[in-house]
Amino acid sequence: MDCSLVRTLVHRYCAGEENWVDSRTIYVGHREPPPGAEAYIPQRYPDNRIVSSKYTFWNFIPKNLFEQFRRVANFYFLIIFLVQLIIDTPTSPVTSGLPLFFVITVTAIKQGYEDWLRHKADNAMNQCPVHFIQHGKLVRKQSRKLRVGDIVMVKEDETFPCDLIFLSSNRGDGTCHVTTASLDGESSHKTHYAVQDTKGFHTEEDIGGLHATIECEQPQPDLYKFVGRINVYSDLNDPVVRPLGSENLLLRGATLKNTEKIFGVAIYTGMETKMALNYQSKSQKRSAVEKSMNAFLIVYLCILISKALINTVLKYMWQSEPFRDEPWYNQKTESERQRNLFLKAFTDFLAFMVLFNYIIPVSMYVTVEMQKFLGSYFITWDEDMFDEETGEGPLVNTSDLNEELGQVEYIFTDKTGTLTENNMEFKECCIEGHVYVPHVICNGQVLPESSGIDMIDSSPSVNGREREELFFRALCLCHTVQVKDDDSVDGPRKSPDGGKSCVYISSSPDEVALVEGVQRLGFTYLRLKDNYMEILNRENHIERFELLEILSFDSVRRRMSVIVKSATGEIYLFCKGADSSIFPRVIEGKVDQIRARVERNAVEGLRTLCVAYKRLIQEEYEGICKLLQAAKVALQDREKKLAEAYEQIEKDLTLLGATAVEDRLQEKAADTIEALQKAGIKVWVLTGDKMETAAATCYACKLFRRNTQLLELTTKRIEEQSLHDVLFELSKTVLRHSGSLTRDNLSGLSADMQDYGLIIDGAALSLIMKPREDGSSGNYRELFLEICRSCSAVLCCRMAPLQKAQIVKLIKFSKEHPITLAIGDGANDVSMILEAHVGIGVIGKEGRQAARNSDYAIPKFKHLKKMLLVHGHFYYIRISELVQYFFYKNVCFIFPQFLYQFFCGFSQQTLYDTAYLTLYNISFTSLPILLYSLMEQHVGIDVLKRDPTLYRDVAKNALLRWRVFIYWTLLGLFDALVFFFGAYFVFENTTVTSNGQIFGNWTFGTLVFTVMVFTVTLKLALDTHYWTWINHFVIWGSLLFYVVFSLLWGGVIWPFLNYQRMYYVFIQMLSSGPAWLAIVLLVTISLLPDVLKKVLCRQLWPTATERVQTKSQCLSVEQSTIFMLSQTSSSLSF
């Protein structure tokens, strides 16, 4: 065996620094490496077919049935249906089988149609033509036939067919522009960079002769992360190793823009592409309503088992006497007498289970799903939540949490881009204590933008002038801003000046503002060409700097750096970042003066950044290059190694100055927060900004008020006192004024709570969350939570993304288990959005990662007010009524059946006809509650927006508490007693018909069923406050349908029925005067307690919502009276 092959296998399967199991090797163009390299081992990867469908023609039926019967309710009814088939039961298998068949069939048709559409889309994608290089020539084939290692050519406006490593383009600088709108919703153009050693290959022959291998990580779904390296082989020399990152990766689904063509090598194909891996849905979130519904279901299941058990025991007690067990007309056979008693009892128990199984509402699950699915469209159709400026409307990524929007107790919000506009404007810069402002009014005149002015000392020293220019050069060079000459380019952009057509583009609005601001002060960034950055200085001379390295920004370091080389050969490292990140790394500069200015600007709500630098000698730079290269080419723990390298490089800096950028508060952000607080919701701001800046924003948006007493839990205070002492001191402060915490205080819904505000920073939070050797961490957390519960607002500053999620999780799993909502607009907010019960993304300027990973997305923060106070309120009211109503009407349905067993010797005789058993939940009572759960508005939309306190009436799952559930259950039992015994007393009078005949068993059951259908439907009509023609049509139409169906079902001889026990029954019942009287009287008696309860509660213990309803009705009557009087006076005047 070849030694190189053995060496490769040993490296691959033995442990070492690089874990080869977690990486793959790809041979570019399927070409074997030159002699001396590692042996060529062909590897098997999936083809490029995308399969987003779940089913095939062969497995649809078994797989779909398996998935549907995994649901507990469907499986339960399947068992009931099988019991009906196996043993002799009182009801036909049709009564359970038909509703189950209907539910399963409707769901299967819906899922099958959706899967058919996915098949069509997959086929269209898999069969689209793709150009690839084979033996130096351009060949065309279908996308599905692409393999890993193929070299592909993509033209402008074409979509990348798989995940590609960018090798070259027609551009001389080896760049290309892409849009990823179909992946993450971002329409801005992103720049990607070709591999340095392949960007000169512009023809098919050149690229076809490339000898290279790529080593990269195994497929993973993160769109913004990629780790790999490329080995480019030459004929004589050792391979050149270059790192590969996300900037070199072109993702499937992205589109090539403003570039004629590119060449790339396929590394991930088919279902291993990042787009395909992102098909997987997020973890399922369950709402409080769903949890309550499952708890109620368990209660009713226990009631069902109890009923069956009681009836089984009573049956055998009743039949203990021989003449009852074997009446003369129903003698048992010998085999029946010899059957095992326990087997007979178990069979009877199952028969009673079948008889009473309708107490579990199978159709409730279908109705709830339809209500959530259809209800989500009301959010997306809401014109009030459409933002004309961005052209965006609300998005619903999941409809399972609509009602959870009405239960929120804590809101965790990001600051930048969520509360603020993320539209940055450069305000000033401070250089060694000298302040420069672009727009200044001097002697009544506005100075030219390019001049600027030193607000403290207009004539700094010669050395100061050098530092000033170095500071401006640092701002011109330390960024990732691009300059485009095409005005049609999308994305955040700024024109350098009004007379030029070029635009600045960056994923960070801060960088655009800084580059634009320094341009007004005399230094203009021109472009990046052939790895040289060009700037125009104050003397209108172009300066060129070679870009050697970029140390990219990340939210943990909170800074970025560049290493550049000037035309004179001097090498500089320029670094900019947060003051907390820069100051500890500074050894020289006027730190105290700049720190004072930074703190002053922060208090005014401005965003601040500090700028520092250091000169590097050639030997230092070469050492940095080796350090960075080793970290960049690592396949395992690359991010960790890069972070360690950055720590070693970004130190011993000289402080140059600081900048101040204004980020204005969003429109109506303050009004929204004020309304949310009135609704009893606690609002926390979680931000990475410094404390002073964030606090100023909190005051501006009315989170903190002038009379709010601020409590600080920051690193600075903890340095002066121990963490234990600080926590106990704050705890005593808040408890001294607020007293013992009540249950409402804990939930954040007390209006009388002392107005405290807490400020905590990331370092202090780390100390609180950090486990201690003595196990005291838990005590610290409890103390911290106790303090937070007593504060009306909390500000968490200097937060890393994972710390935001930690805060949300801490509150989410506290002992009160409040419902949490997280809202943000950037990638650093995704972790807390996924952690919260409800995650909302703001469709902002920092991309769409937050919107993609959220449950809902809105254009602006102000739309959160209507999302919660209106939509959330309505959906909670609607679905709560739906759940309670379903259980109520099924108690009404099945309890008379239970009572009937005491009058038929526990013989399992059914009270209702098979057709009524089957259609009760499917047809007779289903549509009214569905329309109610979609249309009901117990108060007007304007009232809910105007009076946020109404939100408190439905907080903490108020309408699905056990007290309310028991009331609905008892109401159902009372109505069932009225139905049964009212009809029973009517039947005691034998003169119920004109000819003296008495009613039979089926007429008795039909009378009970008729009263029941009318009662439960009219009960819903009484609960309806918002009437439309659709409600009228469905409610009265359902009653009419029942009457017409009963007339046809009993008035026609149906040939497919073996026996027709309902023939002429309904018509005979309607021919009886007492039956008509009984229906009217029993319906009235059944509805009376609920009506009296509502009237008394409204008068004696009205809720805020009921007071508003009463006031609205009075105003409506008053306005109608005034209108009638005005009309009368008008007619009399003539």
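From the backbone N, Cα and C atoms, a Cβ is placed for every residue, glycine too.
Pulled from Swiss-Prot:
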| type | residues | note |
| --- | --- | --- |
| ACT_SITE | D414 | active site, 4-aspartylphosphate intermediate |
| BINDING | D414, T416, D825, D829 | Mg(2+) binding site |
| BINDING | D414, K415, T416, E511, F553, K576, R607, T687, G688, D689, R798, K804, N828, D829 | ATP binding site |
| MUTAGEN | Q84 to A | Does not affect flippase activity toward phosphatidylserine. Like the wild type, it is unable to translocate phosphatidylcholine |
| MUTAGEN | Q84 to D | Does not affect flippase activity toward phosphatidylserine. Like the wild type, it is unable to translocate phosphatidylcholine |
| MUTAGEN | Q84 to N | Does not affect flippase activity toward phosphatidylserine. Like the wild type, it is unable to translocate phosphatidylcholine |
| MUTAGEN | E186 to Q | Has no effect on endoplasmic reticulum to plasma membrane trafficking. Impairs flippase activity toward phosphatidylserine and phosphatidylethanolamine |
| MUTAGEN | D414 to N | Impairs endoplasmic reticulum to plasma membrane trafficking |
D414 (mutagenesis position) in three-state DSSP notation: coil
Assigned element (helix, strand, coil) containing R607 (ATP binding site), judged by DSSP: strand
F553 (ATP binding site) to D829 (Mg(2+) binding site) - Cα separation in whole Å: 16
Pairwise Cα distance for R798 (ATP binding site)/D829 (Mg(2+) binding site) [Å, integer]: 13
Spatial neighbours of D414 (mutagenesis position), counting only the binding-site residues R607, G688, D825, D829 and Cα distances within 10 Å: G688, D825, D829
R798 (ATP binding site) CB neighbourhood, other CB atoms within 10 A: 23
R798 (ATP binding site): secondary structure state under DSSP, collapsed to three categories: coil
Under 8 Å by Cβ from G688 (ATP binding site), counting only residues of that chain that are 6 or more apart: T416, S555, R558, A578, C797, R798, M799, A800, N828
Count of other CB atoms lying within 10 Å of the CB belonging to N828 (ATP binding site): 23
Recorded positions (Q84, T416), the one with most neighbouring Cβ atoms at 10 Å: T416
Distance from D825 (Mg(2+) binding site) back to R607 (ATP binding site), taken between C-alpha atoms, in Å: 17
Residue with minimal Cβ packing [other Cβ atoms within 10 Å] among the recorded positions D414, D825, D829: D414
Candidate with the highest Cβ count within 10 Å, taken from the binding-site residues F553, R607: R607
